[in-house]
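Undergrad: Take this structure first; my questions come after.
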Amino acid sequence: MATHHTLWMGLALLGVLGDLQAAPEAQVSVQPNFQQDKFLGRWFSAGLASNSSWLREKKAALSMCKSVVAPATDGGLNLTSTFLRKNQCETRTMLLQPAGSLGSYSYRSPHWGSTYSVSVVETDYDQYALLYSQGSKGPGEDFRMATLYSRTQTPRAELKEKFTAFCKAQGFTEDTIVFLPQTDKCMTEQ
């Protein structure tokens, strides 16, 4: 009887370990010595990856958007994005509140009522930034998203390769990674 119980426990443990190995990393690193003042200014969303079904459903209709990062009064960041939706420019602002180390923020979604962590994983401040967001939309609905921001509308091929490698390391598959096409709409200063 003890041998039978041990066998089942061993199989259960192997199953748990197998799931742990297959799961994407829950923690991502943050840009060392993150300098928030250098991160401010205009960025373009050049790439996205997400485990959310909306990306697969809407990715053909998505296009690049312009985002402006400005300091918030609480030491966090205001991330204001302007994008094309139903042939009109729409603007949304997210307040990223400081959450621990520099480069780590939290965001409370008014739509979902959930709080997400947002990390600046890597940036050179002049050309690109890799951001990673994670949280939960509800019970059992984990949400993960990686974003490639570029200072220009035409990021270099090496940056796209870097973003793809980062996404795959986080468990995203090719069909969940999209590079957003350029658009002339909603990109001018307003």
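Glycine too: its Cβ is placed from the backbone N, Cα and C atoms.
On a predicted model such as this, the values are computed, not experimentally measured, just so you know.
Swiss-Prot feature annotations, pasted as is:
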{"type": "ACT_SITE", "residues": "Cys65", "note": "active site, nucleophile"}
{"type": "MUTAGEN", "residues": "Lys59 to Ala", "note": "Increases enzyme activity about two-fold"}
{"type": "MUTAGEN", "residues": "Met64 to Ala", "note": "Reduces enzyme activity almost ten-fold"}
{"type": "MUTAGEN", "residues": "Cys65 to Ala", "note": "Loss of enzyme activity"}
{"type": "MUTAGEN", "residues": "Leu79 to Ala", "note": "Reduces enzyme activity over ten-fold"}
{"type": "MUTAGEN", "residues": "Phe83 to Ala", "note": "Reduces enzyme activity about five-fold"}
{"type": "MUTAGEN", "residues": "Leu131 to Ala", "note": "Reduces enzyme activity almost ten-fold"}
{"type": "MUTAGEN", "residues": "Tyr149 to Ala", "note": "Increases enzyme activity about two-fold"}
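Help me picture where these features are in the structure shown.
TA: Taking a C-beta cut-off of under 8 Å and a sequence gap of six or more, Cys65 (mutagenesis position) has these contacts in its own chain: Phe44, Ser45, Ser81, Thr82, Phe83, Leu84, Leu180, Cys186. Under DSSP, Cys65 (mutagenesis position) is assigned to coil, being neither helix nor strand in the three-state scheme.
Taking the Cβ of Lys59 (mutagenesis position) as reference, residues of its chain lying under 8 Å away and at least six apart in sequence are, in sequence order, Val178.
Around Met64 (mutagenesis position), taking its Cβ as the centre, 23 other Cβ atoms fall within 10 Å, counting all chains.
Around Leu79 (mutagenesis position), the same-chain residues at least 6 positions away in sequence with a Cβ under 8 Å from its Cβ are Ser67, Val68, Val69, Thr93, Met94, Leu96.
If you draw a 10 Å sphere around the CB of Phe83 (mutagenesis position), it holds 21 other CB atoms from the protein chains shown.
Contacts of Leu131 (mutagenesis position) defined by a Cβ separation under 8 A and a same-chain sequence distance of 6+ are given as Val118, Ser119, Val120, Val121, Ala146, Thr147, Tyr149, in order along the sequence.
Look at Tyr149 (mutagenesis position): DSSP puts it in a strand. Around the Cβ of Tyr149 (mutagenesis position), a 10 Å sphere holds 24 further Cβ atoms from the protein chains shown.
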